[in-house]
Each structure stands twice: as structure tokens, then as C-alpha cells.
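Among the natural variants in Swiss-Prot, Gly283 to Ser has the note: In dfw; results in impaired long-term Ca2+ export at stereocilia. The residue drawn here is the original one. Under the heading active site, 4-aspartylphosphate intermediate, Swiss-Prot lists Asp454. Residues or ranges marked as Mg(2+) binding site in Swiss-Prot: Asp775, Asp779.
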Amino acid sequence: MGDMTNSDFYSKNQRNESSHGGEFGCTMEELRSLMELRGTEAVVKIKETYGDTEAICRRLKTSPVEGLPGTAPDLEKRKQIFGQNFIPPKKPKTFLQLVWEALQDVTLIILEIAAIISLGLSFYHPPGESNEGCATAQGGAEDEGEAEAGWIEGAAILLSVICVVLVTAFNDWSKEKQFRGLQSRIEQEQKFTVVRAGQVVQIPVAEIVVGDIAQIKYGDLLPADGLFIQGNDLKIDESSLTGESDQVRKSVDKDPMLLSGTHVMEGSGRMVVTAVGVNSQTGIIFTLLGAGGEEEEKKDKKAKQQDGAAAMEMQPLKSAEGGDADDKKKANMHKKEKSVLQGKLTKLAVQIGKAGLVMSAITVIILVLYFTVDTFVVNKKPWLTECTPVYVQYFVKFFIIGVTVLVVAVPEGLPLAVTISLAYSVKKMMKDNNLVRHLDACETMGNATAICSDKTGTLTTNRMTVVQAYVGDVHYKEIPDPSSINAKTLELLVNAIAINSAYTTKILPPEKEGALPRQVGNKTECGLLGFVLDLRQDYEPVRSQMPEEKLYKVYTFNSVRKSMSTVIKMPDESFRMYSKGASEIVLKKCCKILSGAGEARVFRPRDRDEMVKKVIEPMACDGLRTICVAYRDFPSSPEPDWDNENDILNELTCICVVGIEDPVRPEVPEAIRKCQRAGITVRMVTGDNINTARAIAIKCGIIHPGEDFLCLEGKEFNRRIRNEKGEIEQERIDKIWPKLRVLARSSPTDKHTLVKGIIDSTHTEQRQVVAVTGDGTNDGPALKKADVGFAMGIAGTDVAKEASDIILTDDNFSSIVKAVMWGRNVYDSISKFLQFQLTVNVVAVIVAFTGACITQDSPLKAVQMLWVNLIMDTFASLALATEPPTETLLLRKPYGRNKPLISRTMMKNILGHAVYQLTLIFTLLFVGEKMFQIDSGRNAPLHSPPSEHYTIIFNTFVMMQLFNEINARKIHGERNVFDGIFRNPIFCTIVLGTFAIQIVIVQFGGKPFSCSPLQLDQWMWCIFIGLGELVWGQVIATIPTSRLKFLKEAGRLTQKEEIPEEELNEDVEEIDHAERELRRGQILWFRGLNRIQTQIRVVKAFRSSLYEGLEKPESRTSIHNFMAHPEFRIEDSQPHIPLIDDTDLEEDAALKQNSSPPSSLNKNNSAIDSGINLTTDTSKSATSSSPGSPIHSLETSL
């Protein structure tokens, strides 16, 4: 979003503002400058200028309690004056830009040049008849008409190049379009709670306006700037803006400034929105960033790395989230290393590219030598000046043949297949309730070997209901009759639950008749409020009598306290505190308990032990969560020191203990069975009591009675994995994790430790690939560390969603199984395409190479090769990459990180089919004219008309590919290749479409396609030979792979994948280096793989900037979304520097970059050079941001 957009945006707002000056008591500019202040400075400014926050509310014509009236004209006016809460997106790339990018492909450029030379030479006629003497070297002289047709081949090559470019550009364009749709879907998902006309409503983040009263709570990501009005115990993590890792406590009198993009780590409250969109603190930075990024991009045109631009725009805004930048870098590394598939593919493409280059170079050399020796040595012809153009034409023809071999050798369709497959899967996964945020997560899921799942809400329905209670010395196995409970106890119980729950938690009547009441807010609290209603009491009157503003002090729930307490002032000025929390934790703090008569009696430790045995354990063994409700009274004077938590949260009086049931989702046991069958271990990590957790794990089928497994509590787990010094040891973790199935009473740190322990373990031969689910703010680290992080779409906090790779829109475990299926399907789709593509490549290269060497001419012409290779492969990648997944995918074990891309079975298929195709093509080439009684096409003069002979070879070749495409649908040696073929209409359409186009090319292609129309019987033979592919496929399937020990596998990532990631850094960068080299165009054939680059770039750009980058339009429609990504954190070795306007720094950076050595376009023009470069450069370019690169300079400048 360039300077232009911003200046328009601002100037428009300023103009409006001056005209509306009198509408509100403060202008946008004033509010904007107010929000730039911090702490006491801000408090002083508010006091001096406005009086207090309430006065600001009055000026903004809003009420701190009722909120805005919410009428359309009022909202519209606010949007006009103060701006809207989104950031103007960057313009998408136009179709023409994409065409221009596709044209940058070096193989295409070489072909264009060759075609133009060929065109030019065909129009140039040397004088005199000596022309005839020149050409005799090669199968006789050409006649006048043939020479005239010389330009056709050149023109045809140019045309097919244009065709290829358009197909590529269209593919990229449609992908961008699709991801934009996905992006807007993510945007609509984001809602925030505001108060309008006294009602609490959820509205999309983009709808928030200045003056709105927003309700904020634990786990929120603030969508706009605002001032704190009231709340309890609110702590904010502002590291995303300031780089300070300490949490900041907010209060009206000390620090009321709340900034967009920061995280609520604890507490709750209300704020009045004062700045939105580009005027909020995040928006201002974002604006600077956008402008800076655009300038950089202009300067960076040379390096042709569109991806780099996205990366650059993202780099500056990182922060050391946990203080330690190194850890963060490691985490980023880990994410990079994640796309195992991308790494394997890049490596494979590079290897194939090398081979292709060598083959094409040899072809050209042999042709040139043969021609010169034959003409000037054997036939002893002098080099005549007038013959030069003819000789040059021969050389150009040889050159075109060489380039053709290269074109065929390079598997352009490969990255395209990945992109299509991922894009297709992501779109379909939305229907299966998986919202994919990082593309490669989809493919990583196919390799998952372990899933660490939360219990609440994922394995269970998260609809809490109290089913047992212990009140007044009696253990009730169902909801007690209210008349059997002492009236005083009952009143205390109702007050304790109604007041000491978030006021946003409510139970509403059902939407449809006969449905269950709706639970809104925290589900455990909903269960307790439901208990109050079941006791035929009502919590609303209690709350209206004691509104939220009147609460004296609140200790919010967090993972350390494991309880929540609220203090209120009684009518006699004394204080009462209500507490609730996990029973074993709260009971330890109780010294009294209410008896049946409602009197408090002493509660000794031995009473507590008895209660645990007789009440809590039986409840837990039924799979219930136990919650204890208690209270404590304090005298009015001296007022207690409320900050001294240890003294306050003690000496409580227990009112009751309830057992809450959270039933297992009916579909979960089946889903877990599928996982286990698919070789995936499911572990449950929960904060619940160990007995509850074990009971639920048995119900889900995670553990089966009588098996050898471990169920540990967090404390015990920590004791076992740490040495005497309290340090975690990997060997100790290795002893535990293989048997561990349930980790109970665990903290988020335990979860992170477990995930890291499993991922770093070298205990098993395959390194583990771990998926994790999380919903809480503090699950962030574990979600980031995991190979795939799943966040809950319904119950998850914004912080968890931001750290995740996939969002489960229905919070359901069975959706994870669908993700596994899709992931494996991506892997299979790519293997299918590889199998098909490599057969085409092997055959075409060998045919062109041997044909050229033996007959001086490639049996498959340049234009035909382009049709086969580029168009057909592009279509084939579409056909094979869109196969829908089936349940059978879940019947085999995960591939793991080291499984080669091309298995032995696939290698058998590739070579087997190549043998069949080569045998037939060479038979046709050397004896075809006798079989069909036609003229031989071998040794034809330079511009001779197309021969039937070579047309038959071309046609047979294409028919064999078509039928082999059907064979390629199965890669595990299955017999029935037609299985489920009609479930994939795209496949059928493409096969039939390709066949139809082939008929048109052969019958009407004429000179441009070097085709001569064929008779019906010749067509029949071609199709018959093609059909033979299917029969031959069955023959190959009969040969047992185990016998073919000599077959090598390919596309394997080296053993480095097995090393824990600390030592991986350089290695990871190597994979990445390959991808980066692809983008830099540093080596001739690397640039020759430029079309691969386009696709990889698209995958990578989407992977990195689908939701994180400014690269995609709308990708930041809401400012909320902008800060929601780790990419926008100032990450640097000196994290604690507030962000400064870095436009000049960025210019420096660009200058530095311009002077840096890799201005590759002119350096490596000779292929041999590039080969040497490859070996010497690796170490240099392997560092992720070499000192000259713009990203590095940006990092250092910040």
C-alpha cells in the first residue's frame, strides 16, 4: 500500500475533519497524538486537556455504561470523521504483471531468441546458386517452397511460448484470487465484543468505530487503540509494539493507554475506542512500513525476487516476544525447516535440472561436431562466405534442439502440482472445518506421527453440566432438591456463583424449541450458573444488585492460580471474598466448612484427606471435573493488603464441591481409532485432575485397560525429566514420552516441554512429526513449537489462533483426522504427478538425445516438445493434483520425514514405462517407414515439409502419455487404476480435452507443429500402442518390488533431518538456500528452472504472507488481523528500541544492497561457470540474510 494510498487516505480524512470540526469535542489528530503518549505522561495530558476518561467519553458522545446508540447515521458519521478500522490493502498484481513475470523464465527467453534468429535467417537469402552446394551435406537440397516455410517453425515456437506464458500467468492469477477469498473468510471470522445501546453485541472487527465501548478479556488481541475505563487486574503484553517483554498492568489513574495489536494476558475490563485503522498506533507503523516496502521493491527489481519483497516488508516489525530474540529465531527456523516436501522437491528439481543441462549441452556439441566433421572434413567442402547464413541456420537448428532437450528435462509442472494440490486441498478443507493459515501445514499433517490434544472442548463437547454435588455434609449423586439444603447455605452458594463469575457468562434460552439452553462465555462458569438454575434460583437479580462496576477487587483465573476470587463490600463496610477453583487447590486453602445446619465448623487436614477419598476421587473416576466454591469475610478496618495474595487467598470456608460433567463427543472414539490405525499416537494433555483425565482417556479410547502406558501429573512429569540441577534432559524425556498417554494437571510450559521433547527426540528411527491443539493464550509457545498447531475456532483465544497453523472452526477432534487425510492426499497427489512427469521427461530426453545424435535431427520437434511438456504437464498436474482423498489413506503408517519422494515402487513404474515407450518409439523411428509403407522422415533437408513418419512418432508418444496418466493415478502398486476415476471430473475432462486437442494438432497443425495429417488406420495404431500402456502397467504391477533391490530411491532428504534443530540451523538454511537461489537467478540453469521458481514463489509467498504479509490485497483488511502475526514483531539483538520512522534507513539498506556482489544477471552467463558456482557458493549464500541483502540491512538498521 504505497505512499499514494496513504496520503489520499489521510488527506481525505483531514478534509472531512475540518468540515465536521464541531460535531465531536475532539479531532482525529488530537486523539492520535494523545495515543502516542505512555504512562504518567498520558495521564497528565488527559487531566490537563480533557479532565478524565469520562470527559473524553462525553466529548465522543458515548456512554461508558450504555455504549454508542448504534444508529446507522451516527456510525457512518464516525467512520467519515475518524476513519474505518481497516488498513487500505495493497493492490493485487495485475494479469499483465503476472505475464511479465512468467516471461522472465530463461528457457523461454533462450527459445525466443533462437526462434527470432531462425525467423531472421529464413527471410535472408544469399545471392546465387551456390546455396544449393551448401546444403547437400544434409540429405539433399531444399526447394524454393520449403525455404519459404522456414519462418513457420520460428513463428510456431514464438506462439507456443506465448501460450505457455499465458497458461502460467492464468494459473498464478487464479491462485491469488482463490487465496484472497480465503483471506476475506478469515477476516469475517474475526469478531469483537462491544456495548451498543446497553446491549453486549459481537461485531466484525472492521465495524468498530471511535467512541465504541469495547469489552476486553483474557486472551484478546486488541483491535483498536483506546482508553481504559474500568476493569479488574488487567495486564497487557505490549511487546509487539514496544519490544518490552514485561506485562504492563493497566489502571485508570496510572496507565490507561490500550494499544491495538497488543495482547490481554490477564484480567478483563472495558475501553473506549479512540483511534482505528491507519490512525491507531499499529496503523501508523503499518503505513510507514507499507511506504518503505514499496520503495524497497522498486530498488529491488534487479534481484527479481518478488518473494523477497514480501519478506522484507515483514521483517522490520518483529519483537523478542519472550525477551530472547535467539529463541524466536530458532522458532522461525523451525517453521522454515517444516515444509519437508518443499525441501525434497526443490532438491529433486535441482538434480533433474542439472542432468537436463548436461544432456542438452552434449546434444548440441555432438550435433555441431557431427555436422562440421561431415561437411568440412569428410566431404572436404570449403567454408564459403555466401554459405554462412545456411550454416548458421543449421547451428541455430541444433541449438533449438538442445534447448528443446533442456525444456523437456526441466519438470516445470512439479511446483505447479504442489501449489495446485495445496490450493485445492485448502479450499476443500474449509468444508471439513479446517481453516488453513499456513499452506505447508496441510502437507505436514500427512506426516504427523503424534497428536497432543487438549481435553476440554476438543475431545469433549465443552457443554458443562453439574451432575453431582457435596453440600452440607451430604454427597448428592444427582442435583439436590433445593428444600434439602439449608437456606443460608443456599443463599451463599447462589451469591458466590453469580458474583464470582465473569458477567459476560450467561445462560440464554434456546434458539429453537426443544433445544438445550445456550451457554455464552466461559463453559465451566456456564455449568455453575446452570447449577444455580437447576436449584430453582436465579442469578440475574444478584448481578443487578451488585453490578460489575461495584466489584471491589477481582483475582482473575490464570494457569498459576487455578482459581478465581472476587471481593465485594458488604453493607456494613466489611468485605467478603468469594472463591472458586480446582477442588484440590481450593480445599487446601480452606480451614472451615459449612455443615448441614449452615454453620461453619473446623476443617482439619485429615477431614480434607477423607473428603478427597470419599468425594473427590469417586467424582473424578466418573470423569467429572471437581470445582470447590468457598468464601471468606474480612473486617472493614484495618483494610487488608489486597496485593498480598498468599494471605488473602487463605483461611477460606468451603461452601460446596460440585462434579461437572463434560461428555465426550460422540464421534471422538471413532476418530481416535482411525488415528491409531493410521499409525498416529494420540496423547491427552489437560489441566484436569488425573483421575478425571484417565476416565475420559478410557472413554475416548486413548488408553485401553491392561495396556502398558503412563498417566502422569505435571509435577511428576517435571520431576522425572529434570536432573539434580533442575535442568531438563533429553535422555530422560526419551524414557517417558513413548509410553506417555495422559499428562494431567499440566501447565502450558509442561505442554511445550513435552512437544519439544518429542520433536527433538532421536529415540526412534523416524523423527516424530507432532501436531498440537490449543485454545488458551499460554498455549502459544507449544502451538508455535509443534510441526502443526491447531487452534480452536470457537473457544480459542486470538493469541492461540495467531500462533496456530490451522484453525478448527468446529473445535472438533474428528476434523484433525480429516486434516491428516488431506495432508496424506497432497503427498500422494504429488507423488502421482512425479511418477507421470518423470516418465515423460526420461523418454523425451532420451528420444531427443539419441535421435539427434544418430539422425542429426530430433524426432520430436521443438514445438511438439513444448506442447507435450508445458501444456500437457500443466494439465496433468491439474488432473492428478485434484484427486479427492479416500478413507484408505488412513490405513497406512505415516511417511515420516526421511521417506524419499520417489519410492521403489514408483521408480519401478517410471523405469518400466520408460522402457516400453522407448522400445516402441525407437522401433517406429528406425523401421516405422517399412511397417506403415511410408517415406522415411530421417535425414530430411533443412526446411522439408513435415513427414507422416515423424508425425506417427509424435502422435504415438502423446497417446502413450495420455494412457500412462491413468496408470499414474496409483502409486502403491494397486491393480485397479480406474478405481474412483469418475469421482474426479477434472481428471476425465482433462484427459478427454488433451485427446481432442491432439487430434486438432495432428490433423490441422501442419507446418507449425511439423505434423502431417494421418489416416484412420494410422490413428488406430497410435491409440492401440497407447492402450498397450495400460496392459504394460499390469505387467509391471506383477513384478514384486522387493526383488528389485538395485532400484534407487530419489528425492530423500539427507540424514540431517534427524538432528535436533539446534544443530539444524545451517542445514535448514541449505534447503532454503536452494529455494532462495531459485529466486535469485544466480546460476544459468537455476534461472532455467525459473518457471519452477514462479510456482515455488507462489507457494512460499502464500505460505509466508497468506496471512502474515502485506503482499496480498485485503490481507490486512482489519488492523486486528495485522498485528495478529508473529512476523510483525520487532525481532533484533537489541529488542528494547521503540520503532522509529525507518524510511531513510531503508534507503541506506537498498543502497547497500545495490552495491552487493550478487547482481547475478550478468555474472553467470556460461553454463560451466554456473556449475562451479554451485559448489563454491553454497556456504556463502547459505546464511539466511547475507550482509548485503535488504532483509539483513533492515534488521540491523532497526
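Cβ atoms are placed via backbone N, Cα and C, with glycine included.
Residues as originally present; substitutions not included.
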Practice task
Give the distance between the Cα atoms of Asp775 (Mg(2+) binding site) and the residue listed as 'active site, 4-aspartylphosphate intermediate', rounded to the nearest whole Å.
Solution key: 8
Exercise for the section: Please report the number of other Cβ atoms within 10 Å of the Cβ of Asp779 (Mg(2+) binding site). Expected result: 29
Problem - Cα separation, the residue listed as 'active site, 4-aspartylphosphate intermediate' to Asp779 (Mg(2+) binding site) (Å, whole number) - result: 10
Completion exercise
Cα-Cα, Gly283 (variant position) versus the residue listed as 'active site, 4-aspartylphosphate intermediate', nearest Å, comes out at 35
Problem - Those residues of the chain, 6+ apart, with a Cβ under 8 Å from that of the residue listed as 'active site, 4-aspartylphosphate intermediate' - result: Met684, Val685, Thr686, Thr773, Gly774, Asp775, Asp779, Met792
